[in-house]
Amino acid sequence: MAHCVTLVQLSISCDHLIDKDIGSKSDPLCVLLQDVGGGSWAELGRTERVRNCSSPEFSKTLQLEYRFETVQKLRFGIYDIDNKTPELRDDDFLGGAECSLGQIVSSQVLTLPLMLKPGKPAGRGTITVSAQELKDNRVVTMEVEARNLDKKDFLGKSDPFLEFFRQGDGKWHLVYRSEVIKNNLNPTWKRFSVPVQHFCGGNPSTPIQVQCSDYDSDGSHDLIGTFHTSLAQLQAVPAEFECIHPEKQQKKKSYKNSGTIRVKICRVETEYSFLDYVMGGCQINFTVGVDFTGSNGDPSSPDSLHYLSPTGVNEYLMALWSVGSVVQDYDSDKLFPAFGFGAQVPPDWQVSHEFALNFNPSNPYCAGIQGIVDAYRQALPQVRLYGPTNFAPIINHVARFAAQAAHQGTASQYFMLLLLTDGAVTDVEATREAVVRASNLPMSVIIVGVGGADFEAMEQLDADGGPLHTRSGQAAARDIVQFVPYRRFQNAPREALAQTVLAEVPTQLVSYFRAQGWAPLKPLPPSAKDPAQAPQA
């Protein structure tokens, strides 16, 4: 499971703080806390104190891990520091604000009003937070060939492969090993990419040793030759190096080399991350499809999967809240289309496989996750559960919007469809066709199985064992479906379902935009204060 975990740093500033000091302005400091569950908050860090300032811009950034698949609730507290003790209880509280880390990274720059307590603003005070990913996302891409390598095998030519080592801590560290090319003294190895940080520690002058060896199946590989270089020298393509065998060089005065290594391509490129796209303004458009087929059971019966408990919930709603609460932070307008399928709908009672939950086909958008919940509760008594379980219509519906977004040729939108269903899909072939077509578009499909039915067909759509194929043999361009049965998480922490089904989304989004060659949109520059007016701590 490829969780999206990376380190981000938060830059913080405030405006119009209330003054607690008599005869002067406050001396503010910001403390950052994270919700760790059970009503507890853990402190992650503090900025420096800025003296005598009501609109501080803190120079010390605060770092924390970012996880896409989790709602990371944060609390910022601003305090007027008038002593040297680390305790905050004896300092004046100037206001606080709460948000999620997802809101910060998707907003690029987030400004919130400071509150002294719920419902009581801290005057005109505001806090502004921006995030930056702490990551060297450069990769070095190379293509290398050799000429006239020494023959090492008695009954054939050599089976050469390359190894690249980085110098550090007085040792040589292996950073890349190529494939073996059998029986060839003039090989060209496959193009490869290595993170710059791993390849040379980020320093293009770091010594690099390259070894060319003859492969032996018992592990006793024979050295053909070696040379020393650096990333800076490798980039001077076409670069050519003599492959030297130290022992042969010492023994034979006439020794020249054991072949030459030629670097055909060596370039440093930026490999964009999920956060690069999100912080560049990419919107994640969230759509929900709910199964209203007869196999769910009569909603008025406590045995029905659609039965609403005395607290107004069921498995469908709990799954929706779990996933939706994470995704909603990445959609600026928080208007989500929501559909039902497999029911007879009024007024003509025809079976529909993509009816708007709010019964407004021209505007199926619901305001936030709560809006979807409200529409679902209102639709439930107005439809007749029927069948069959067809996924293709809703997948194709979302795919049409994804295709329009793709036509723009920018990394501005990505679509996520959440299907909540109680049983096996009926239109298997049509769904396969829809998923394979959608794999070429900026979208992902998440299926949550509700109830205890046999979900084997869903596992096939997940395609973790290999690419999904249509009946005609067309393969999916990438894996875009993630399926999980809800009951596997029934007794797990509430956030466990979202962590599992959303773990692959960052990789799916990045793989799509990378395949198209689309860089992130340029993020909006944070509003900067005049450095000449910045107070000193």
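Placed from the backbone N, Cα and C atoms, the Cβ positions cover glycine too.
The Ca(2+) 1 binding site annotation in Swiss-Prot covers ASP21, ASP27, ASP80, ASP82 and is backed by sequence analysis.
ASP80 (Ca(2+) 1 binding site) falls within a strand segment according to DSSP. What Swiss-Prot lists as Ca(2+) 2 binding site is ASP21, ASP80, ASP82, ASP92.
Secondary structure at ASP214 (Ca(2+) 4 binding site), taken from DSSP and collapsed to helix, strand or coil, is strand. Sequence annotations record features per position, and here Swiss-Prot assigns Ca(2+) 4 binding site to ASP153, ASP214, ASP216, ASP222 based on sequence analysis.
If you look up Swiss-Prot, you'll see 1-114 marked as domain 'C2 1'. A mean pLDDT of 91 is what the model gives for the domain 'C2 1' (1-114).
Quoted from Swiss-Prot, the note on mutagenesis experiment ASP21 to Ala is: Inhibits translocation to the cell membrane in a calcium-dependent manner and does not inhibit neuronal progenitor cell differentiation; when associated with A-90.
The annotation that Swiss-Prot gives for the mutagenesis experiment ASP90 to Ala reads: Inhibits translocation to the cell membrane in a calcium-dependent manner and does not inhibit neuronal progenitor cell differentiation; when associated with A-21. Around ASP90 (mutagenesis position), the C-beta neighbours below 8 angstroms that are at least 6 residues distant in the chain are ASN83.
Here Swiss-Prot notes a mutagenesis experiment, ASP216 to Ala, with the remark: Inhibits translocation to the cell membrane in a calcium-dependent manner and does not inhibit neuronal progenitor cell differentiation; when associated with A-222. Sequence-distant contacts (6 or more apart, same chain, Cβ under 8 Å) of ASP216 (mutagenesis position) comprise ASP159, ASP222.
Among the sequence features in Swiss-Prot, the mutagenesis site ASP222 to Ala is noted as follows: Inhibits translocation to the cell membrane in a calcium-dependent manner and does not inhibit neuronal progenitor cell differentiation; when associated with A-216.
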Cβ density check for ASP82 (Ca(2+) 1 binding site), other Cβ within 10 Å (all protein chains) comes to 14
Close to ASP214 (Ca(2+) 4 binding site), taking Cα pairs within 10 Å and only the binding-site residues ASP80, ASP82, ASP92, are none
Integer Å value for the Cα distance linking ASP27 (Ca(2+) 1 binding site) with ASP92 (Ca(2+) 2 binding site) is 10
Reading the DSSP string in three states, the entry for ASP90 (mutagenesis position) is coil
Across the recorded positions (ASP27, ASP80, ASP92, ASP214, ASP222), the Cβ with the fewest other Cβ atoms inside 10 Å is that of ASP222
ASP92 (Ca(2+) 2 binding site) sits from ASP82 (Ca(2+) 1 binding site) (Cα to Cα, rounded, in Å) at a distance of 8
For ASP92 (Ca(2+) 2 binding site) and ASP80 (Ca(2+) 1 binding site), the CA-to-CA distance in whole Å is 5
